[in-house]
Amino acid sequence: MTIIRKKHPLIKIINHSFIDLPAPSNISSWWNFGSLLGLCLIIQILTGLFLAMHYTSDTATAFSSVAHICRDVNYGWLIRYMHANGASMFFICLFLHVGRGIYYGSYNMMETWNMGIILLFAVMATAFMGYVLPWGQMSFWGATVITNLLSAIPYIGTTLVEWIWGGFSVDKATLTRFFAFHFILPFIITALVLVHLLFLHETGSNNPAGLNSDADKIPFHPYYTVKDFLGVLILLMAFMILTLFFPDALGDPDNYTPANPLNTPPHIKPEWYFLFAYAILRSIPNKLGGVLALILSILILAAMPYLHTSKQRTLTFRPITQSIYWILVADLLILTWIGGQPVEHPFIIIGQTASIAYFTIIIILMPISGMIENNILDLD
């Protein structure tokens with residue numbers, strides 16, 4: 001068995017990635033989220049595949065086909081709610097994974113980090129297009145509002161929007177192409193994940209101390225396979241409680257009303273995992289400025305390696321930057337709350353303040369606190 005594991009050209013790759021992989025001996029549970037994201041991706045692809053067998057991407061029948069899945073298909077309700085809530089679990093794991101990367105300075109592994117940002121954009125695009133498919137009120141108006149943002153691009157904007165729509169409004173052509181893209185993107189994401197892992201295994205994992213762990217490595221199996229399995233059990237437990245007891249807790253009631261182009265919902269808002277970016281978009285009165293801020297809210301992650309001023313990699317022994325980091329987390333929670341609120345006083349000013357704080361913390365405060373800590377510890 002050992003011979004096959006180490007010699008067979010295909011099994012050898014799996015062996016070097018998940019069995020004999022040298023891993024730091026001190027990585028905490030914050031390093032579990034990579035495997036949990038892999039599990040989420042598998043769940044989403046499998047449930048999505050079964051949904052696609054019964055779904056019809058036509059404006060006249062899309063809403064009815066989803067109702068048919070829930071009412072008439074064997075365990076269709078379970079597959080549908082697993083897919084919808086699986087997206088939420090995916091994003092919870094994603095945000096924790098990125099948050100871990102920022103806290104422990106994992107962004108210094110540039111290729112892995114940049115690949116992760118591309119993955120984040122790809123997953124967000126997939127989730128957005130998936131939200132359009134049930135063809136409820138929020139699906140239709142969400143698609144209209146978000147795609148319409150592209151019209152802010154100078155000169156080519158309007159043409160670009162009509163090209164994406166396949167007409168002069170969100171209609172049958174838009175739904176069909178969104179279904180096609182929503183189907184293909186997870187497989188592209190799977191390929192990108194493999195590249196992400198390839199880059200990670202070039203350098204090896206980071207660790208909570210932020211020190212070189214080459215002198216103290218342990219095999220991935222059995223230590224981290226067992227540890228990851230515990231994480232998997234906890235995730236599945238939380239996932240099934242959410243899916244079976246509170247299936248609609250994270251959804252929007254407006255999406256149980258079929259899409260009607262003549263009737264606008266009182267508050268157009270995306271799924272909860274986009275609310276922070278949506279709040280940043282809305283906090284800028286100018287359309288183009290809002291779109292740029294929206295893109296930058298994610299793209300700013302790519303600047304993090306260049307904004308790292310500290311001589312230490314992680315925040316483990318850096319109390320000043322630690323405090324600023326947790327203020328950033330609180331700020332993101334405030335933005336998420338504001339994104340779901342109507343555009344009126346006092347939410348407008350809170351959203352604008354939180355948006356300014358978000359960029360200020362990342363671009364100005366964290367680099368400055370890094371330099372202050374270097375001075376305090378005489379690390380210059």
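Counting begins at 1 with the first residue displayed.
The backbone N, Cα and C atoms fix where each Cβ goes, and this holds for glycine too.
Keep in mind the model shows the original residues, not the substituted ones.
If you look up Swiss-Prot, you'll see H83, H182 marked as heme b b562 binding site. A sphere of 10 angstroms centred on the C-beta of H182 (heme b b562 binding site) encloses 21 other C-beta atoms. The DSSP secondary structure for H182 (heme b b562 binding site) is helix.
Its Cβ taken as reference, H97 (heme b b566 binding site) is surrounded by 20 other Cβ atoms within 10 Å in the chains shown. Swiss-Prot lists H97, H196 with the feature heme b b566 binding site.
Shown in sequence order, P305 are the residues of the chain, 6+ apart in sequence, with a C-beta less than 8 angstroms from the C-beta of M110 (variant position). For the natural variant M110 to V, Swiss-Prot gives this note: In strain: Isolate 2. The structure shown keeps the original residue.
Look at H201 (ubiquinone binding site): DSSP puts it in a helix. Annotation source Swiss-Prot lists ubiquinone binding site at H201, citing similarity to another entry.
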For H196 (heme b b566 binding site), nearby residues of its own chain (Cβ under 8 Å, 6 or more apart in sequence):
T112, M115, G116, L119
Relative to the Cβ position of H201 (ubiquinone binding site), how many further Cβ atoms are located within 10 Å?
14
Please identify, among the binding-site residues H83, H182, H201, the one with the smallest Cα-Cα distance to H97 (heme b b566 binding site).
H201
Residues near H83 (heme b b562 binding site) in space but at least six apart in sequence (CB under 8 A):
Q44, T47, G48, L51
According to DSSP, does H196 (heme b b566 binding site) fall in a helix, a strand, or coil?
helix
